[in-house]
Amino acid sequence: MNNWQHFFNNPVDLSEHLKKPYFRFDNRDKEITAISFDEKANLIWSGDSYGCISSYDPTFQLYTRYRGHIGGNSVKDILSHRDGILSISEDSLHFANRRGVTKLNLTSIDIAAFSELNTMCYSPHSLKNNIYCGGDNTNWGIASIDLNRGCLDSLLNYSSKVKLMCSNNKVLSIGRQTGTVDLLDPTSNRTIKSFNAHSASISAMDLRDNTLVTVGKSKRFYNLYADPFVNVYDLRTMRQLPPVSFSKGTTMGSGGADFVQLHPLLPTVMIVASSSGSFDFIDLSNPTLRTQYVHPCQSIKKLCLSPNGDVLGILEADNHLDTWRRSSNNMGMFTNTPEMLAYPDYFNDITSDGPISVDDETYPLSSVGMPYYLDKLLSAWPPVVFKSEGTIPQLTGKSPLPSSGKLKSNLAVISSQNEKLSTQEFPLLRYDRTKYGMRNAIPDYVCLRDIRKQITSGLETSDIQTYTSINKYEVPPAYSRLPLTSGRFGTDNFDFTPFNNTEYSGLDPDVDNHYTNAIIQLYRFIPEMFNFVVGCLKDENFETTLLTDLGYLFDMMERSHGKICSSSNFQASLKSLTDKRQLENGEPQEHLEEYLESLCIRESIEDFNSSESIKRNMPQKFNRFLLSQLIKEEAQTVNHNITLNQCFGLETEIRTECSCDHYDTTVKLLPSLSISGINKTVIKQLNKKSNGQNILPYIEYAMKNVTQKNSICPTCGKTETITQECTVKNLPSVLSLELSLLDTEFSNIRSSKNWLTSEFYGSIIKNKAVLRSTASELKGTSHIFKYELNGYVAKITDNNNETRLVTYVKKYNPKENCFKWLMFNDYLVVEITEEEALKMTYPWKTPEIIIYCDAEELRKPFFSVDTYSINYDILFRDYFANGIRDTARREYKLLTHDEAPKSGTLVAIDAEFVSLQSELCEIDHQGIRSIIRPKRTALARISIIRGEEGELYGVPFVDDYVVNTNHIEDYLTRYSGILPGDLDPEKSTKRLVRRNVVYRKVWLLMQLGCVFVGHGLNNDFKHININVPRNQIRDTAIYFLQGKRYLSLRYLAYVLLGMNIQEGNHDSIEDAHTALILYKKYLHLKEKAIFEKVLNSVYEEGRAHNFKVPETSKG
């Protein structure tokens, strides 16, 4: 840090606006009280004693100024936020965007705890959605403010005066007026550690990661003097480290430290300054290594460091702002990734030499001035005509088009007639206005100045996570169709972070049959289901593909802690399973929906022949199919479990009687309960018994119902009236309910506020299930079961008649002994209130699948796979899909138990893929090309080699080719080395394994804590469909990255290692071994401290040769 220069020789007066003539009779102090750099824009902010907040660009030109606090209260503290700027005064909190427009303003009238405030900081774990405010008022403690809701979230009991506050991702550090520092855990509202930092008071404090630094004052001879040292604390061990001396108090005379701040990018570097002008940059790892500077001024009032660590702002006692800058930062940038600033539109007077034609589209009509007028214009319509300006009539219900399928409007008839004209050779494609715009429409006028100032920041996080709306007919943003931009490799370039502020992972919709994501999320939060499915991973269940892949998916979602996951492997198993059953039945279908229709209709009593009914009931059919298949595969596991059978199984007795006195009784074990329409007379009687309209009568009726239909009697062979009575004989711990009601029935449901009850009680009385809202109504029965709502899947229908599925789940928090509700809309996850979750009055919301769990089962903990004894045998043996072929050449050596991997073991990996389907693009009416369906790939080969030093260093222990019976569009032989027929079990001479076998090997290595070395591992792991923790990845593509240009493995091997690889087709063993050597080279360059120099030369040479390896002359 020895290249700092006093860059700005003419300091700017930040209090110039306080020297206006109208302030001359005001005797209050006219000072700047706070300064702070913006983390998202090249701005520095200041607050004054009159409550005004001002911002300046790097040239110190005024950008914006606004009054944030009324009443003449001074600005106490300023915080930078991703959406704007936060500031506090003694009794108010103000939140505005960078243009000065108020987003939130809270005063002591709104929150009584706002009194004598001094400081604020962000709350741990909140991702800057909550802040803590504290001050001298000890009656209220510390107030937690929710910025999303704009209200008081909670109050922390704290009985001391607060002067300073800062936080990391775990604790809240509080500096008292007396000089003591307290570490507070916001979760438990408990002080976990206190440090007696300074004897009199604390002056400055900063916290970053696990390092806390403080400076303060001590009392000597009835006066306060700054301490000539900096206190340093390690929050991992909760101990104080040796204090670091300040040069002002040692080598440069008497004095002490008044300011301290940790470097934002270098975690071990801090800046320490004195109010007299001297300041040091000190390395905590080596305190003797420091650089000393002196700022020429009378005294320093405030000091702050820019987010990129290149600019030091100093506020002098006369309210002038001066800066020091590093010599490398001549542009004066405050942040490395600044957002574009918005500027006002300026009116340009357009002069014309002659008259302008009315048809001239290049001339804006808004530039024609309006004459002054005294009379009322004809265009000013009276308020009698329109109730409000610029509004459209509100919707009074759902789409007017009938959805029952029985009545067709004229539009539907015309549409069906047009569809008959469509052929396979000449398909009929409807014109889509949303994609191609209005027909024969003149393009809108676009000003070039607006294009220059346009900000492509996308959706606001606070907007997209809003799950309520004032108008109940309007679909809130959280339920809307989410934006998704696909690139060449799917959704790699899409930023999912603004859509999830929780620790629970969403699912990527970029998969086939993505509507199944909602049902997967529903069952992931059932404790008994999760524990069993994940527990099956401890054994090698290679024959139960769907159960195993669901277990891997649940485990990945649990480990990812909010990172988005993909269900691509689960979808592949689902497709292979349906293909297998279709071949067995001799009825091939093209899509999963068609297969579910053919599978589920046979077991259903009702007739779902209309195409609309198939669409309406597809989630219910998939739910029934999923549970049935999981229960079937459960019996095929190593331990032959019956957990799911006991958990979901409904013992149903079906009695069939014919008018010819013939009857038959069968007993079936059904995994789910279908709830269909109920007779109005029956529902009224059941509602009277349950004391109100709710879901209980529907469940009761579904557990014991009678249906009649005319059919041929199997005994007499005549057409008779057959009566079928279905009775449920037990109450399992989990009730999976499938709702198949008509729109008219849902309309009646929406009129009831508490239709979806949160809990109920049930018992079996006289071989019949009886359900009541309270336990007192079931007195006299021996066994009473309490059920609570675990979650449900709802269908959202927007104004465009587009539908999507969302999931509501209830998660138990054992630490706080309470539940919280979450809503999943693919990759959007938001925590909601219970009232909102149970609300069924919205016309756009329709429940599809509902889960009720036993109250005790719902409170069981979720066990990860780490709690089980895992079988690792597959790492030490082969498991081929097509048997061992003598002609196959073995290029690897299996691991032995003596070299069993452990945590930190280095392995190098490379994967190859084939293309199943090419990408699909479209060009809209503006000529913009976008990828609407990325290419589909499949894993073809994985090679893993040893990375630890020893005799077998660099020798592969896994080299598996993956079976693929699907249609392969492109083998990508040039890049993958896979030839046609290599993956076909009937033709291949390779050692083929199934996908779940090779996946288990990679999963076990991750489970053991192995460190993976490779080139472009993010892309490999995405296609393998596994989320590996960052601390277990050593990606050479990122290590040798400068800017945004990724270097190929072949080029890096040629430049750094002198190796010429990939001369023919790619070989995964060669690529993995090269990446391992390249990683060793990286460590060597880092150890010699010449890595940056070598990397610069690599890029300089690469630009000269276009980053390509020179072709070797042959012959």
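Yeah, the Cβs are placed from backbone N, Cα and C, and that goes for glycine too.
Don't expect the noted substitutions in this model, because it carries the original residues.
Residues or ranges marked as Zn(2+) binding site in Swiss-Prot (evidence: experimental evidence): CYS660, HIS662, CYS713, CYS716. Annotation source Swiss-Prot lists divalent metal cation binding site at ASP910, GLU912, ASP1020, ASP1071, citing similarity to another entry. Swiss-Prot lists 474-855 with the feature domain 'USP'. The domain 'Exonuclease' annotation in Swiss-Prot covers 907-1079 and rests on sequence analysis. Under the heading of mutagenesis, Swiss-Prot lists GLU912 to Ala and annotates it as follows: Abolishes nuclease activity. For the mutagenesis of ASP1020 to Ala, Swiss-Prot gives this note: Abolishes nuclease activity. The structure shown keeps the original residue.
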Most crowded position, judged by CB atoms within 10 A, among ASP910, ASP1020, ASP1071 as recorded positions: ASP910
Position of peak Cβ density within 10 Å, selected from the recorded positions CYS660, CYS713, GLU912: GLU912
ASP1020 (mutagenesis position) - helix vs strand vs coil (DSSP): helix
From CYS660, HIS662, CYS713, CYS716, ASP1020, the recorded positions whose CA lies within 10 Å of that of ASP910 (divalent metal cation binding site): ASP1020
Pairwise CA distance, CYS660 (Zn(2+) binding site) versus ASP1071 (divalent metal cation binding site), rounded so that it is a whole Å: 76
Close in space, distant in sequence - HIS662 (Zn(2+) binding site), Cβ under 8 Å, 6 or more apart: CYS713, PRO714, THR715, CYS716
Per DSSP, three-state class assigned to CYS716 (Zn(2+) binding site): coil
PLDDT averaged over the residues of the domain 'Exonuclease' (907-1079): 89
Distance from ASP1020 (mutagenesis position) back to GLU912 (mutagenesis position), taken between C-alpha atoms, in Å: 8
ASP1071 (divalent metal cation binding site) - helix vs strand vs coil (DSSP): helix
Pairwise Cα distance for ASP1071 (divalent metal cation binding site)/ASP1020 (mutagenesis position) [Å, integer]: 13
